[in-house]
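According to Swiss-Prot, the features are:
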- Ser22 to Thr: In strain: cv. Ci-0 (VARIANT)
- 31-302: domain 'GH18' (DOMAIN)
- Glu42 to Ala: In strain: cv. Es-0 (VARIANT)
- Glu156: active site, proton donor (ACT_SITE)
- Cys217 to Trp: In strain: cv. Mt-0 (VARIANT)
- Phe243 to Leu: In strain: cv. Pog-0 (VARIANT)
- Phe243 to Ile: In strain: cv. Ita-0 (VARIANT)
Amino acid sequence: MTNMTLRKHVIYFLFFISCSLSKPSDASRGGIAIYWGQNGNEGNLSATCATGRYAYVNVAFLVKFGNGQTPELNLAGHCNPAANTCTHFGSQVKDCQSRGIKVMLSLGGGIGNYSIGSREDAKVIADYLWNNFLGGKSSSRPLGDAVLDGIDFNIELGSPQHWDDLARTLSKFSHRGRKIYLTGAPQCPFPDRLMGSALNTKRFDYVWIQFYNNPPCSYSSGNTQNLFDSWNKWTTSIAAQKFFLGLPAAPEAAGSGYIPPDVLTSQILPTLKKSRKYGGVMLWSKFWDDKNGYSSSILASV
């Protein structure tokens, strides 16, 4: 091999190494999850997904279920499930999925009447969710024939009993040919008082921790350490594929925990993205994101 040929090989090798070092790691890339459904002025599902800013959409909320109650979907001003006017969102769910966006049905929320009375009750609820929102069959599917990607646990009321049974039962449906994603939105104090047992089942794919309305474990007045300590506790204690930093999309969206976009992108995300379990950012909610433009401000850094 001539000296000139050797020099060319060395140059190509160094160029390859420099490109490899400068390329962002796939592990550090994240997506944005958004809650949609609780304000009729936030646009429809198709418009939400067409923004190109979101990788996950949680349709919120199924507010009533369990203990023999007739399940009730509440989509605020978007439609009236009781009058069967929400079925047109089925085509919009499919539109989102065609863009590679995962769409989940979110259970619970801060207002509602939900609980699980027993292991048998958990199975009844799981069967209802399978037949009405997932891959099963029912004549009364609230969102039409769309097959959602999974179920989100946003449990903020009631008893901690049997949410683990529901998670285990739902996960079994994945064996029917299509993956059923399980996601959860616990409060940042660890362990979550209502969802702790469910999250310990190791059945959850994504966990978007609510780092707001809980000052001891969220950002406040330039203090990032409480948030970092809580993040580390969650990511080292719970066996989930990915964890997300859950935030209010505007100061008015929560009582505390709002992080200015420049602080998030410069002081917080660079640290969180070092975690191999980092998945991205979750925002509450689409309505507040529209008002404040938060996702647009942070998207390139997520």
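Quick reminder: no glycine exception, Cβ is built from N, Cα and C everywhere.
Structural mapping of features recorded in Swiss-Prot.
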residue: Glu42; record: variant position; Cβ contacts under 8 Å, 6 or more apart: Trp36, Thr48, Ser285, Lys286, Phe287, Asp290
residue: Glu156; record: active site, proton donor; Cβ contacts under 8 Å, 6 or more apart: Gly108, Gly109, Gly110, Gln187, Leu194
residue: Cys217; record: variant position; Cβ contacts under 8 Å, 6 or more apart: Cys188, Pro189, Phe190, Phe211, Asn226, Leu227, Asp229, Ser230
residue: Phe243; record: variant position; Cβ contacts under 8 Å, 6 or more apart: Tyr206, Val207, Trp208, Ile209, Trp231, Trp234, Thr235, Ser275, Lys277, Tyr278, Gly279
Checklist entry - For Cys217 (variant position), what is the secondary structure state per DSSP, taken as helix, strand or coil? => result helix
Checklist entry - Any idea what DSSP makes of Phe243 (variant position), helix, strand or coil? => result strand
Checklist outcome for this item: The predicted model's mean pLDDT over the domain 'GH18' (31-302) is 98
